[in-house]
Amino acid sequence: MFPTGWRPKLSESIAASRMLWQPMAAVAVVQIGLLWFSPPVWGQDMVSPPPPIADEPLTVNTGIYLIECYSLDDKAETFKVNAFLSLSWKDRRLAFDPVRSGVRVKTYEPEAIWIPEIRFVNVENARDADVVDISVSPDGTVQYLERFSARVLSPLDFRRYPFDSQTLHIYLIVRSVDTRNIVLAVDLEKVGKNDDVFLTGWDIESFTAVVKPANFALEDRLESKLDYQLRISRQYFSYIPNIILPMLFILFISWTAFWSTSYEANVTLVVSTLIAHIAFNILVETNLPKTPYMTYTGAIIFMIYLFYFVAVIEVTVQHYLKVESQPARAASITRASRIAFPVVFLLANIILAFLFFGF
């Protein structure tokens, strides 16, 4: 039934398999035991934060150096930034003797040591970061440098548009179980910007950092927070000849009706200039920021509409008085309108400037 000599060959194969697998099983048991009882090799996600020195919190000094800032979107209230992020802190576990080591500075990979978990609060999605350098001094001071790019969300205030100034914020926090463990500080020597940093249509005034004294709760954990502020002001000169002056010229043309005696001509003039103003306003509206509050430009546009409304009433009253055989009274109202409209318009603009700019 079976080939001759089959049973002895099967027995020999089983014996050979036992001789092969028994040593391998023993090695596996030893390796599992070493992994179970040996201390872990700490990496960035495994090393616990260094303990406070002399019952003081661990201070992480931060700095952001702007390389470029671009694509400021008024409607989305976002901007893009390309910059360096520098961190420094002391970890005594990394201290070494430069004489014995033969080096004055040691370099590490990000996975080899503990690194504070710095997060950008108002960044859309996650920042794109490339670690440039991680170096450690003999006393354990760690210098961390990365280059990053991000799209940042920052609320804008358009109340004074187009004469507005804005503060663009970049918020940093550090994750910590207890605020006594890790706090953020500003390294002023590492805060700055390139001289050629610019934003189209804006003047960059300053770039500073502010430490927020009050921590806030996030996911039942307290955070330490920094606020990097980029102060900018809008280049408003182009808005004057392109938006403001055309609206004023159209309005002033309608006032020539106060020097005409023809009712039909006056009505045609006022209504046609009103239509021109509406058409121009629709064209300008596409470039104006959409806000739930009144802006300075919006207030001027609304005020101009009011003057058109009053001008139509004046022309109608003037014609009514003439029909009712009161030409003298109609003429006096017309003469008064020639002075009253410009004066009231000037006073209204002064009031608006005071309300929006606090002069």
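Glycine is treated like the rest: Cβ placed from N, Cα and C.
ILE244 to Tyr appears in Swiss-Prot as a published mutagenesis result, with the remark: Marked gain of function, with a ten-fold shift of the proton dose-response curve towards lower concentrations. One entry in Swiss-Prot concerns the mutagenesis experiment GLU264 to Gln or Asp. Its note says: Decreases binding affinity of TBA. One mutagenesis experiment catalogued in Swiss-Prot, GLU264 to Ala, is accompanied by this note: Decreases cation selectivity. Decreases the binding affinity of TEA and TBA. Nearly abolishes block by Cd(2+). For the mutagenesis result THR268 to Ala, the note given in Swiss-Prot is Increases the binding affinity of TBA. Weakens block by Cd(2+). Swiss-Prot gives this note for the published mutagenesis SER272 to Ala: Increases the binding affinity of TBA. VAL284 to Met appears in Swiss-Prot as a published mutagenesis result, with the remark: Displays an increased sensitivity to propofol but not to desflurane. Listed in Swiss-Prot is the mutagenesis experiment THR297 to Ala, annotated as follows: Marked gain of function, with a ten-fold shift of the proton dose-response curve towards lower concentrations. Also shows slower apparent rate constants for activation and deactivation. Displays an increased sensitivity to propofol but a decreased sensitivity to desflurane.
Positions of the features from Swiss-Prot, shown on the structure.
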residue	record	Cβ contacts under 8 Å, 6 or more apart
ILE244	mutagenesis position	THR297, ILE300
GLU264	mutagenesis position	none
THR268	mutagenesis position	none
SER272	mutagenesis position	none
VAL284	mutagenesis position	ILE243
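In the three-state DSSP assignment, the secondary structure recorded for SER272 (mutagenesis position) is helix.
If you draw a 10 Å sphere around the CB of THR297 (mutagenesis position), it holds 22 other CB atoms from the protein chains shown.
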